[in-house]
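Quick notes on the structure that follows.
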Amino acid sequence: MGNSMKSTSPPSERPLSSSEGLESDFLAVLTDYPSPDISPPIFRRGEKLRVISDEGGWWKAISLSTGRESYIPGICVARVYHGWLFEGLGRDKAEELLQLPDTKIGSFMIRESETKKGFYSLSVRHRQVKHYRIFRLPNNWYYISPRLTFQCLEDLVTHYSEVADGLCCVLTTPCLAQNIPAPTSHPSPCTSPGSPVTLRQKTFDWKRVSRLQEGSEGAENPLRVDESLFSYGLRESIASYLSLTGDDSSSFDRKKKSLSLMYTGSKRKSSFFSAPQYFED
């Protein structure tokens, strides 16, 4: 009934099961509710809410920042999965959220594309908000650049969080992440998203580069360590150095210095491709 607020005693309330009360049960507030023209807002744009129940068009939710509990219509919120996958918002609302005062460079979200049904868009905060279309292959793999394919969206986010690789910047934190309170318990080191990787390896001896021979085992892995211990960006930097310092017979010759490794989510392939192509949404 117009702008009237939802009754606090709904006739039918569907509590969410324990299996639903997970990471996906968050809502991002897209606009102040209720409107300031009617009464002081209970929930403000940019707040993240935990879902209590779903009533078909209305949500009963509690704010993660203020602790206030109330009802809010579905048109005023977007559903959030994994902290960065937003469902139910368009390009304009995505830009509004990414341009909130506390949002930093590199903040991002993935959302359903408005212009291409069945595809997704990656929206990133930089000097301005940039949008990149995410394509889906027939085998359900994803890519932004055709030379880099990923088995799932999580792998795509992980890769571009390590290296920009053609994007406007590296992905840093999901949009509105600052509105989620810090956990009270100590997270596991292997699951903490902000834990830096520390390598306990011998210092690399650059003099060994000149002794590398084409086709030798050392040329394949001059560090003689597991490649998985090094980030993609570090390995690419080493490859670039080798291409600049190696002689004509080196496996890393000069003509390869502008090329990069293909990353495929769960696998890394040693095939070389030309510079990436990106399609802005």
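Think of each number as a place in line: the chain as shown, counted from 1.
For all residues, glycine too, the Cβ spot is worked out from N, Cα and C.
It should be emphasised that the depicted structure is a prediction, and the values quoted were computed from it without experimental measurement.
Under the heading domain 'SH3', Swiss-Prot lists 22-82.
Taken from Swiss-Prot, the feature domain 'SH2' applies to 84-175, supported by sequence analysis.
Quoting Swiss-Prot on the mutagenesis of GLY2 to Ala: Abolishes myristoylation and localization to endosomes.
Looking at Swiss-Prot, you'll find the mutagenesis PRO73 to Leu noted as follows: Slightly affects inhibitory function. Abolishes inhibitory function; when associated with E-111. For PRO73 (mutagenesis position), other Cβ atoms within 10 Å of its Cβ number 13.
Among the mutagenesis experiments that Swiss-Prot reports, ARG111 to Glu is described with the note: Abolishes localization to endosomes. Strongly affects inhibitory function. Abolishes inhibitory function; when associated with L-73. Cβ neighbour count for ARG111 (mutagenesis position) (all protein chains, 10 Å cutoff from its Cβ): 24.
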